[in-house]
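Okay, structure first, notes after.
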Amino acid sequence: MPSLSEAYRAHPVHVNHKHPDFNSLQELPESYNWTHLDDHTLIDSNNIMKESTTTVPVIDLNDPNASKLIGLACKTWGVYQVMNHGIPLSLLEDIQWLGQTLFSLPSHQKHKATRSPDGVSGYGIARISSFFPKLMWYEGFTIVGSPLDHFRELWPQDYTRFCDIVVQYDETMKKLAGTLMCLMLDSLGITKEDIKWAGSKAQFEKACAALQLNSYPSCPDPDHAMGLAPHTDSTFLTILSQNDISGLQVNREGSGWITVPPLQGGLVVNVGDLFHILSNGLYPSVLHRVLVNRTRQRFSVAYLYGPPSNVEICPHAKLIGPTKPPLYRSVTWNEYLGTKAKHFNKALSSVRLCTPINGLFDVNDSNKNSVQVG
């Protein structure tokens, strides 16, 4: 079975750039200056709280109506936050501490674990960087499988405790992701038994995942810098833990960019492209970006969750019929990563079969229209 790492190796990212020492920069370099930005102001958190229609839904997983609430959030937002999710606060603090410790290392030390162009694991810039003319005020560390080799380079004398945190975090996140997957499917009238690759225990034990540690250093000119440029995730879903520094924004039709405020103990869940496909477009993947702060450093940890890399994903049979044809063709995560590497945010459009027009479907449509996301 092809692994997620092999899928990334098949689509190398060639960006001839190494991170500067962000802390030493007193001015924003031209290569990081996004001068064309005209909507680059964080929405005031007080205004968000007053306007409930512009607040990302927060869902208590102990609520007996959690599945219904999640379905509504997925349909209308493509993103939601969860509380009472079962992940110990101490573990969330441990993984944040690991990220802060890693990104606080001297530049020469971090570069010992640099991700290779055809690799997925290690330290480096955002994989989406090649699609933009300017660089992002960002550094990341991706983990697929064991982090042992890279952590030995970073902490020769003390790597085991860092590895232990990653293993524990991965195990607990995989369980939570499976739970969220079941709730999202249930909201569509689909049971986990309806998913052939769910495994003998119907617990999605064969699912693939990657862990992404993100750092957004304080920036001398945040109004003209971009932490992470707008994109959707290729996943089924992405679970994000963030520190107390705002910056994550999601795009919602009619509202523009909406800030997702950090909640202590809360986790952000993004709908990804593969669930967009599985739901036949009912649950759109969310377009999101990250802005930076003048005086504070933002950290986040993303758990990128998807199917086994060679399993074909298509609109589920329960969601299609004579008046509801499939909008997307079958695609594996492995193949879709290649499509994403080539077409980026037009990847969904490239696997579309037909487009609804005034409530009807043009089955002869050949990817003529762009995908509306958010």
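Using the three backbone atoms N, Cα and C, a Cβ is placed for every residue, glycine included.
At each noted site, the model still has the original residue.
Pulled from Swiss-Prot:
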- Arg298: active site (ACT_SITE)
- His231, Asp233, His288: Fe cation binding site (BINDING)
- Arg298: 2-oxoglutarate binding site (BINDING)
- 206-307: domain 'Fe2OG dioxygenase' (DOMAIN)
- Leu89 to Phe: Strongly decreased catalytic activity producing a dwarf phenotype; when associated with Y-276 (MUTAGEN)
- Ala229 to Thr: In le-1; strongly decreased catalytic activity producing a dwarf phenotype (MUTAGEN)
- His276 to Tyr: In le-3; strongly decreased catalytic activity producing a dwarf phenotype. Strongly decreased catalytic activity producing a dwarf phenotype; when associated with F-89 (MUTAGEN)
Euclidean distance between Cα atoms of His288 (Fe cation binding site) and Leu89 (mutagenesis position), Å: 25
Per-region confidence, the domain 'Fe2OG dioxygenase' (206-307) (mean pLDDT, whole number): 96
Residue among the mutagenesis positions Leu89, Ala229 whose Cβ has the most other Cβ atoms within 10 Å: Ala229
Nearest of the recorded positions (His276, His288, Arg298) to Ala229 (mutagenesis position), judged by Cα-Cα distance: His288
Sorted by sequence, non-His231, Asp233, His288 residues with Cβ within 8 Å of centre, Fe cation: Leu228, Pro230, Thr232, Thr238, Asn270, Gly272, Ser285, Val286, Leu287, Arg289
Lowest local Cβ density among His231, His276, His288, Arg298, which the record lists as recorded positions, within 10 Å: His231
DSSP residue counts for the domain 'Fe2OG dioxygenase' (206-307), split into helix, strand and coil: 9 helix, 45 strand, 48 coil
Inter-residue C-alpha distance, Asp233 (Fe cation binding site) and His276 (mutagenesis position) (nearest angstrom): 10
Around the Cβ of Asp233 (Fe cation binding site), the count of other Cβ atoms that are within 10 Å: 25
Spatially closest candidate among His231, His276, His288, the listed recorded positions, to Arg298 (active site) (Cα to Cα): His288
His231 (Fe cation binding site) versus His276 (mutagenesis position) - Cα distance in angstrom: 14
